[in-house]
Amino acid sequence: MSDEEHTFETADAGSSATYPMQCSALRKNGFVVIKSRPCKIVDMSTSKTGKHGHAKVHLVAIDIFTGKKLEDLSPSTHNMEVPVVKRNEYQLLDIDDGFLSLMNMDGDTKDDVKAPEGELGDSLQTAFDEGKDLMVTIISAMGEEAAISFKEAARTD
């Protein structure tokens with residue numbers, strides 16, 4: 001055994017931020033990429049095969065980061081990109097300069113997530129100012145991250 005210390009950099013092994021899926025296999029409440037944005041499908045309908053061509057799938061989806069509504073119409077046999085979406089919970093340490101200071105279960109800190117805007121941001125700030133121990137849910141897809149919800153951490157008394 002050697003006494004040398006080894007440090008290993010973590011990497012994503014070159015994995016893609018999306019994967020292909022046939023239109024007909026997409027489902028409501030699933031995720032899809034429309035206009036290069038990761039979206040959650042809120043409504044979908046299929047039109048019958050016409051005289052020329054394939055059955056079409058009409059998708060209505062909401063951008064998971066901006067909340068904007070996007071629509072797409074595509075043949076059911078075509079492939080669409082589906083984003084790899086991850087949800088992680090972090091303990092909130094601080095809110096500083098519009099950014100959240102977070103800690104994961106391993107004790108690693110993360111300071112690059114923007115504080116949410118609007119009602120969620122206001123209620124998060126209020127709960128934090130009241131001294132509550134908070135867990136924040138962060139959703140990440142296609143290189144973007146955002147806080148989508150928070151809850152009071154369970155007490156371990």
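Using the three backbone atoms N, Cα and C, a Cβ is placed for every residue, glycine included.
Just the original residues are modelled here, none of the noted substitutions.
Here the residue is the original one, but Swiss-Prot notes a mutagenesis experiment at this spot, GLN22 to His: Temperature-sensitive growth phenotype; when associated with F-93. Reduced binding to the ribosome; when associated with F-93. When secondary structure is read from DSSP and collapsed to three states, GLN22 (mutagenesis position) falls in the strand class.
Long-range Cβ contacts of SER24 (mutagenesis position) within its own chain (separation 6+, distance under 8 Å): THR46, ALA55, VAL57, SER76, THR77. Listed in Swiss-Prot as a mutagenesis experiment, SER24 to Pro is described as follows: Temperature-sensitive growth phenotype.
What Swiss-Prot says about the mutagenesis result for CYS39 to Tyr is this: Temperature-sensitive growth phenotype. Lethal; when associated with L-83 and D-118 or with I-66 and D-118 or with D-118 and I-142 or with L-116 and D-118. Classification of CYS39 (mutagenesis position) by DSSP places it within a strand.
What Swiss-Prot notes for the published mutagenesis of VAL57 to Asp is this: Temperature-sensitive growth phenotype. DSSP assigns VAL57 (mutagenesis position) to a strand in the three-state reduction. Cβ neighbour count for VAL57 (mutagenesis position) (all protein chains, 10 Å cutoff from its Cβ): 22.
Listed in Swiss-Prot is the mutagenesis experiment LYS69 to Ala, annotated as follows: Reduced ability to promote CAT tailing in response to ribosome stalling. Close to LYS69 (mutagenesis position) in the fold, though at least 6 residues off in sequence, lie VAL42, VAL60, ALA61, ILE62, ASP63, each with a CB less than 8 Å from its CB. For the recorded site, LYS69 (mutagenesis position), the DSSP three-state label reads strand.
In Swiss-Prot, a mutagenesis experiment is listed as PRO83 to Ser or Leu, annotated with the note Temperature-sensitive growth phenotype. Lethal; when associated with Y-39 and D-118. Long-range neighbours of PRO83 (mutagenesis position) (same chain, six or more residues apart, CB within less than 8 Å of its CB): ALA17, THR18, PHE31, VAL32, VAL33, PRO38, ALA141, MET142. In the three-state DSSP classification, PRO83 (mutagenesis position) falls within a strand.
For the published mutagenesis GLY118 to Asp, Swiss-Prot gives the following note: Temperature-sensitive growth phenotype; when associated with L-116 or W-122 or F-140 or I-142. Lethal; when associated with Y-39 and I-66 or with Y-39 and L-83 or with Y-39 and L-116 or with Y-39 and F-140 or with Y-39 and I-142 or with N-120 and D-124. Within 10 Å of the C-beta atom of GLY118 (mutagenesis position) sit 8 other C-beta atoms, taking all shown protein chains into account.
GLY118 to Val appears in Swiss-Prot as a mutagenesis experiment; the accompanying note says: Temperature-sensitive growth phenotype; when associated with W-122.
Swiss-Prot gives this note for the published mutagenesis LEU120 to Asn: Lethal; when associated with D-118 and D-124. All protein chains considered, the CB of LEU120 (mutagenesis position) has 15 other CB atoms within 10 Å.
For LEU124 (mutagenesis position), the number of other Cβ atoms no farther than 10 Å from its own Cβ, over all displayed protein chains, is 21. Per Swiss-Prot, mutagenesis LEU124 to Asp is noted as: Lethal; when associated with D-118 and N-120.
What Swiss-Prot says about the mutagenesis result for MET142 to Ile is this: Temperature-sensitive growth phenotype; when associated with D-118. Lethal; when associated with Y-39 and D-118. Other Cβ atoms within 10 Å of the Cβ of MET142 (mutagenesis position), summed over all protein chains shown, number 17.
SER149 (mutagenesis position) falls within a strand when secondary structure is assigned with DSSP. If you take the C-beta of SER149 (mutagenesis position) and look for same-chain residues 6 or more apart in sequence within under 8 angstroms, you find LEU120, VAL136, THR137. Listed in Swiss-Prot is the mutagenesis experiment SER149 to Pro, annotated as follows: In ts1159; temperature-sensitive growth phenotype and impairs programmed ribosomal frameshifting. Impaired ability to promote efficient translation of polyproline-containing peptides that stall ribosomes.
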Worksheet item: Among all the protein chains here, how many other CB atoms are within 10 A of the CB of CYS39 (mutagenesis position)?
Response: 26
Discussion item. Roughly how many Å lie between the Cα atoms of GLY118 (mutagenesis position) and LEU124 (mutagenesis position), rounded to a whole value?
Written reply: 10
